[in-house]
Amino acid sequence: MHVTLVEINVHEDKVDEFIEVFRQNHLGSVQEEGNLRFDVLQDPEVNSRFYIYEAYKDEDAVAFHKTTPHYKTCVAKLESLMTGPRKKRLFNGLMP
C-alpha cells in the first residue's frame with residue numbers, strides 16, 4: 001500500500017475556499033479504483049493547516065490519480081490559496 005501524508009498551509013482568509021476546492025478533489029479521489037483512503041484533516045490548533053492522508057493500492061494507482069481532472073483542477077486552484085509549497089511524506093502502509 002502506498003501512503004502519502006501531505007501538509008498544506010493556506011492563508012487564513014482562504015480557509016473556506018480551500019475546503020470547497022479540496023472537497024471536489026476528495027469526492028473524485030474516493031471514486032478511483034485504486035484509492036483505499038483519502039482523508040482531509042484540519043489542524044485543531046492551526047485552523048489554516050490541513051493534512052491529507054492518501055492511501056492507494058500501489059504506485060500505478062497514485063500515477064493514475066495525478067492524471068485525473070479533479071486532481072489537476074485542485075492543484076491549479078491551490079496555488080493562490082497556499083502560503084507555501086505542499087509538504088509530502090511517503091510511507092509504506094503495513095496494517096490498514
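Glycine too: its Cβ is placed from the backbone N, Cα and C atoms.
The annotation domain 'ABM' is assigned in Swiss-Prot to 2-91.
Long-range Cβ proximity for Asn25 (mutagenesis position), meaning a same-chain Cβ under 8 A and a gap of 6 or more residues, is found for His70, Tyr71, Thr73, Cys74. Record note (Swiss-Prot), mutagenesis Asn25 to Ala: 3-fold lower specific activity. The unchanged residue is displayed.
DSSP gives Glu54 (mutagenesis position) a strand state. For Glu54 (mutagenesis position), the count of additional Cβ atoms within 10 Å of its Cβ stands at 20 [all protein chains shown]. Where Swiss-Prot documents Glu54 to Ala as a mutagenesis experiment, the accompanying text is: No activity.
A 10 Å cutoff on Cβ-Cβ distances gives His65 (mutagenesis position) a total of 20 other Cβ atoms nearby, all chains included. Swiss-Prot documents His65 to Ala as a published mutagenesis change and attaches the note No activity.
According to Swiss-Prot, the mutagenesis experiment His70 to Ala carries the annotation: 100-fold lower specific activity. Counting every protein chain shown, 17 other Cβ atoms lie within 10 Å of the Cβ of His70 (mutagenesis position).
A mean pLDDT of 97 is what the model gives for the domain 'ABM' (2-91). When the domain 'ABM' (2-91) is classified with DSSP, helix, strand and coil residues number 35 helix, 31 strand, 24 coil.
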